[in-house]
Every structure is written in structure tokens, then in C-alpha cells.
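What follows is one structure encoded as C-alpha cells, with my remarks underneath.
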Amino acid sequence: MAADSREEKDGELNVLDDILTEVPEQDDELYNPESEQDKNEKKGSKRKSDRMESTDTKRQKPSVHSRQLVSKPLSSSVSNNKRIVSTKGKSATEYKNEEYQRSERNKRLDADRKIRLSSSASREPYKNQPEKTCVRKRDPERRAKSPTPDGSERIGLEVDRRASRSSQSSKEEVNSEEYGSDHETGSSGSSDEQGNNTENEEEGVEEDVEEDEEVEEDAEEDEEVDEDGEEEEEEEEEEEEEEEEEEEEYEQDERDQKEEGNDYDTRSEASDSGSESVSFTDGSVRSGSGTDGSDEKKKERKRARGISPIVFDRSGSSASESYAGSEKKHEKLSSSVRAVRKDQTSKLKYVLQDARFFLIKSNNHENVSLAKAKGVWSTLPVNEKKLNLAFRSARSVILIFSVRESGKFQGFARLSSESHHGGSPIHWVLPAGMSAKMLGGVFKIDWICRRELPFTKSAHLTNPWNEHKPVKIGRDGQEIELECGTQLCLLFPPDESIDLYQVIHKMRHKRRMHSQPRSRGRPSRREPVRDVGRRRPEDYDIHNSRKKPRIDYPPEFHQRPGYLKDPRYQEVDRRFSGVRRDVFLNGSYNDYVREFHNMGPPPPWQGMPPYPGMEQPPHHPYYQHHAPPPQAHPPYSGHHPVPHEARYRDKRVHDYDMRVDDFLRRTQAVVSGRRSRPRERDRERERDRPRDNRRDRERDRGRDRERERERLCDRDRDRGERGRYRR
């Protein structure tokens, strides 16, 4: 009866436990595959009874959920963990002894479980904390890509703990099964051999004592494992924190490198998030049993932690190799560009060698743009004179342009010619109150650099020739010292659109022209380099014959042996053709005509002396003052022919003089004819005037006589009338 009442109480308690722990039991069975395995083993065993299976399931419930129900009273845990063994064939004293020993054993196990639960409860928040902080430190994009890493890791930790607890409970179940099987065999054999009951009892007591010792040893081993696990977990947490700090530093370095360089990183964020998700899944799949669980946990965590962005770089060698290849290609490209720029710099230094530098200030950007487009520049007459002198004396003259209030230099160019006047006008944008007549001539320039240079990059340069002021400060036409100007020009960014070879070619051509001596002691006059066959309009003017090209020989040419002057050609200065030089240069046209008219007729034509053995034909009287027509040359008669250049030069000069003479005669005849016509008319009028005067005088005299007669008649009438009135 007592046993039946005790079984009923145990059944009621089990029903209450089932009601309280129904839903968590389903959850635990979902996540605890060992419980199902244990159930299948128990169902397959024929030795176990139905009551034994129910006690096994009741024993698993509190063992699994003891973590969630820490606040349960000790009595409920004791009642849940009671082992119900069949009491057939046993006396009441034996049963009481077994029951007492079983209750003592359960108390000891409950105390061990409480200690373990308290330690695990205190360990759980500390364990979860670094995972939370680690998750906080992730980027928001990675958090969006792996939304459930925290839950998976927690589930993995709980699975590890449940696996360790289930291993302990499985050990207890094995012990209880052995104990129950021993008692079952004892109870089945009691009906046959009642005399052996005492021996079975002694064996059962000894087995119970051995089981108690084994349980205590297992509990001590579990405590040691827990302590070792706690120490290992603390070490792992410290290692995790250090690795997280290293990852943060590496990510910061990567960001800095991305900000500094323009090259984009080939690694994608998906790869980083993938590596992290791998670490989370590894953590969620981890499971262990017994004492090997902690070691496996440590190894797997280290392996999972090893998959970091740094390790990913090592694994993704193809991406890094391609990135390195692109960097090598970039280095090759930069080396070729560097070689071109080095060549450009060497040419620029050659152009700037022994040059003179002038600062050119413009009032607006339009004039500088016009100068860049047409390659010309105009300045005030004061600066024009200065630049012309510099062009004659220096190897190169460099103009550095700057627009006022722009804060930059707009480029620099080299003078390629002196200023010239009379060309096509250039429409400069002039400030208010300034006319184009105030500007000087037009310079031709060759641009060396059309790119800009801010003043901030030349702040360290000062001009010694402008009181050591910064080179940006200066008026229009301010000259810059050689070293300062060279450094300033080298600061400009290279302009690959400019071919410096053309500039160097013009420099060498100018130097050759400058080094050639000029005959007759005339001052050197430079002409801008022009294409062959192109001449300015003033080159066709008959009064500018001195601008035409001549063949100039060095002074020692006429003294060289074997040189004979042409006896037919005599050097005559025909520039002024008998007119005084001051009248020819500064006089008006009327003065020139008057001077030429007073000069007298030209001398009679004298042909060139003939060569020996040649007859001279007689001159026609018409050609006394005019050149005779060209005659055919006689055949070759053993003498040297006249040089073509000498013939051409003599003919050219003589033809020019003849044209001038004819022109002056025609103009003189026209002028004299215009003046003689009115004089003849006046003379004719003067001749006809005496006749007309006589007639007029006679008419006037007759009119005067008639008027006098009329006056006398009028007087007589007046007198007669006055005498009548008096009478």
C-alpha cells in the first residue's frame, strides 16, 4: 500500500512537470538529438519495462531544463530524480535501505548540479558579452548581410553545454540501467533461490557503493573540466579581443590606403562578410561530448578566428596578383612618361640657358587667349624698346604672362622676332581710356607652356632685381633675374602639346644669322623668318629697294687670289640718284621734284665696254638718253661668259634708275603743262583786254557826257523857276 501511494504521488508530480515543461521539452528535443537516440535505444531494449522508460524520460527533463528552472525547490528536483526500481521479492528493510542510499546519492548529484548551474549562469553573460561587442564593431553592411550571427553563436554555445550535460546524464542512466538490471535479475531469481537473497543484497550494496564512488569521481571530473573550460574560455576571450583589435587596426589601415591612393581595392565586402558568416556557421555547428568538447571548441574557434580579412588576402592570391600586375603596368607606364618628361625638361633647360626673363602683366584673360591663339603680343613703347634691345643681345628672351588679380601665371613664351609695324591690326581688348595707337609694334612669340601656375607654388621665389620681392609682384615689363626666372619656368607643369624642337631650331637659326658679318658697315637688321616666296607689301615698293636681299660676301672675299672684278661694272652709289640725301629721306615730293629738276639732264648713254674681239654696233640717235634694246649675244668666241648674277644685278639697278627717270620726266611734263595752260589763257586775255578797254572807255565817256548835259539842263530849269517865284 505504501508503495502504491508513493507511486501515485510520483505520477502526480510527473504530470505537473509535464504541464510546466511541455513547450520547452519540444524545443529541447529539437536541439538535442541525443535524447531521441537514447529513446530509440530504450525502446529497442526488451529488458526495460514501461515504468523504466517513463522514469528515464522524467530523468531527462529536469537534467535538460535545470538551467532554465534554477529557482525550483529542492524537493521537486529530488522527486524528479528518484529512480523507481521494482520491489518484487524484497523485504521492507531492504527496500528502505536502498531507498535511503538512493536519496543520499540524488542529494549529492543535485548539489553538484546546482554548483555547475550557478557557474554556468555566471559564465553565460560574460560569454555573450564579447560576442555582442564584436557584433557592434562590425560594419552595418556586414550586419545586414549576415543577420543572425548572434543567435547562431548562442545556439552553438547552448548546444555545447547541453552536449556536456547530456553526456553526464547518459553516464548516470547507464549506471542506473546496470543497477536496475541487477535488481531485476535479482528479483526474478528470488522466486527460485530465496536463500541467495542476502548475497544479492550484499552484492547490490557493494554495487551501489561502487556506483556512488563512480558518480562522485564523475562529478569531480566534471568540476575540473568546468574549471579548465572556464580558464580556457577566459583565455579565448582575451585572444578574441586581441584579434578584434588587430582586425580594427587592419581595417583602419585599409581605409587610410584607400583614401590616400586613387587605386581601388579589388577585395569586395562580400568576401569579408562571407568569411565572417563562415566563422559563425562553424561556431553554430560545433558540438562536443565529455572532456573533448572544450578542446574541440578551442580548436574550432581558433580556426574560425583565423579566417579574417588578412587570411582572405592570402587565400585570394589571384586578386592580389592581378592587382600587383596592374601596379607593375602602372609603374611601366609611369617610367615611359617619366622618360618623356625628362627629355622635355632637358630641352626646356636648353631653351632657358642664358636667357632674359620679363614679367608681362595683362589686364584681362582675352588678350592672353588671343596671344596664345595667334602667337603675337603688343606692349607699350617703353617695354617695346626694352624687349628689342634684349632680343638683339640675349640668346633667348622669355616672356612670363600673368593676368592681374588672377592669382596665377598663365604661361610663358619666347620672343621669335623684333617688333614690326604696318602689319594687319590686332584687335586687343583695351581698358577704358586707352587707344590702339598707344601700343607699340607687334612681337611674334613662340609659346613654350600654355598651362597655368598658381602663385602659391612660386611663393619661395624672390626677384633680386625687384628689391627681393616675391616673383609674382612686378609691373608690366619687369625683368626677372636669371636663376629666379629659370626656377619659375621649371615650376610650370609640362605642356606635351608644345614641340620644343621647333623653338630650338629657331634659336639656332637666329644664332647663325647673328654670327654672319655684314658688309659695307651697315647696321644689322633682323627680318622675321618667313616662308620662301612670301613677301610683305612694302618689299614691292620702289623706294624700299635696300630691303631686298643682296649677296653679301665676307671682307676677305675680294682679296683672295684669282679674283678679278668685272671691268664693266663700276660701283656707283645709286641710292639717291643725284638728289641730296636729306631731301631724299625727309623732303616732300615737291622738294624731290624740284631738286631733281635742277640736277640737269642725265649723261648720254654709254654702253659697257666690249670684250676683246667684239665689235660695238653704232648707237641710234634715239637711244642717246635711253638704254638700247637688248642685243643677241654672239656665239662663243673663246672668252669667258659674263656671270649671270653680275648681269642680273647691273641690269636690275640700271632698269630701276631708268624707270625713275622716266617717271620724273612724265610727272614734270604733266606739272609744267598744267601750269602753262592758265598762263597762256591769261596772256590771251591780256592781249584782248586793250581793245575791250578802249571800247569800254569810249562808252563810259559818252555816258558821262550825256549825264553832264542832263545835269546842266536841270540846273537851268531850277534857276528859271526860282526867278519866277521871287518876282
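Backbone N, Cα and C define each Cβ position, glycine as well.
So, quick note: what you're seeing has the original residues, none of the substitutions.
Around the Cβ of ASN363 (RNA binding site), the number of neighbouring Cβ atoms within 10 Å comes to 16. Positions annotated as RNA binding site by Swiss-Prot: LYS361, SER362, ASN363, TRP377, SER378, TRP428, ASP476.
The annotation domain 'YTH' is assigned in Swiss-Prot to 355-492.
In Swiss-Prot, the entry for mutagenesis SER362 to Ala states: Does not affect ability to influence alternative splice site selection. The structure shown retains the original residue. Under the DSSP three-state reduction, SER362 (mutagenesis position) is assigned to strand. Within the same chain, the residues at least 6 positions away from SER362 (mutagenesis position) whose Cβ sits under 8 Å from its Cβ are VAL368, PHE401, SER402, VAL403, ARG404, GLN410, listed in sequence order.
Other Cβ atoms within 10 Å of the Cβ of ASN367 (mutagenesis position) number 19 in total over all chains. Mutagenesis annotation in Swiss-Prot: ASN367 to Asp, described as Abolished binding to N6-methyladenosine (m6A)-containing RNAs; the structure shown retains the original residue.
Among the mutagenesis entries in Swiss-Prot is TRP377 to Asp, noted as: Abolishes RNA-binding and ability to influence alternative splice site selection. Applying an 8 A CB threshold to same-chain residues 6+ apart, the list for TRP377 (mutagenesis position) reads ILE360, ALA371, LEU399, ALA413, VAL442, PHE443, ILE445.
According to Swiss-Prot, the mutagenesis experiment LEU380 to Thr carries the annotation: Reduced binding to N6-methyladenosine (m6A)-containing RNAs. Other Cβ atoms within 10 Å of the Cβ of LEU380 (mutagenesis position), summed over all protein chains shown, number 14.
The mutagenesis experiment LEU387 to Glu is recorded by Swiss-Prot, whose note states: Does not affect ability to influence alternative splice site selection. In this structure, LEU387 (mutagenesis position) is part of a helix by DSSP. The Cβ of LEU387 (mutagenesis position) has PHE358, THR379, VAL397, LEU399, LEU415, SER419, PHE443, GLY477 as same-chain neighbours under 8 Å, each 6 or more residues away in sequence.
DSSP gives PHE409 (mutagenesis position) a strand state. While the structure shown retains the original residue, Swiss-Prot records the mutagenesis experiment PHE409 to Asp with this note: Abolishes RNA-binding and ability to influence alternative splice site selection.
Record note (Swiss-Prot) on the mutagenesis of MET438 to Ala: Reduced binding to N6-methyladenosine (m6A)-containing RNAs. Taking Cβ-Cβ distances under 8 Å and a sequence separation of 6 or more, the neighbours of MET438 (mutagenesis position) in its chain are LEU380.
What Swiss-Prot notes for the published mutagenesis of ARG475 to Phe is this: Reduced binding affinity for N6-methyladenosine (m6A)-containing RNAs by 9-fold. With a cut-off of 8 Å between CB atoms and residues at least 6 apart in sequence, the same chain places LEU359, LYS361 near ARG475 (mutagenesis position), listed in sequence order.
Annotation of the mutagenesis experiment ARG475 to Ala in Swiss-Prot: Reduced binding affinity for N6-methyladenosine (m6A)-containing RNAs by 100-fold.
In terms of local Cβ density within 10 Å, PHE409 ranks first among the recorded positions PHE409, TRP428. Summary of the RNA site environment: with the site residues LYS361, SER362, ASN363, TRP377, SER378, TRP428, ASP476 set aside, the chain residues having Cβ atoms within 8 Å of the Cβ mean position are ILE360, ASN367, VAL368, THR379. Under the DSSP three-state reduction, ASP476 (RNA binding site) is assigned to coil, being neither helix nor strand.
Residue counts for the domain 'YTH' (355-492) under DSSP, split into helix (H, G, I), strand (E, B) and coil, are 43 helix, 44 strand, 51 coil.
ASP476 (RNA binding site) sits 13 Å from PHE409 (mutagenesis position), taking the Cα positions as reference. For ASN367 (mutagenesis position), the nearest of the recorded positions by C-alpha distance turns out to be TRP428; the candidates were SER378, PHE409, TRP428.
In sequence order, SER419, ILE426, TRP428, LEU439, GLY440, GLY441, VAL442, PHE443 are the residues of the chain that are 6 or more apart from SER378 (RNA binding site) and have a CB within less than 8 Å of its CB. A gap of 13 Å separates the Cα atoms of ASN363 (RNA binding site) and PHE409 (mutagenesis position). Confidence for the domain 'YTH' (355-492), expressed as mean pLDDT, is 94.
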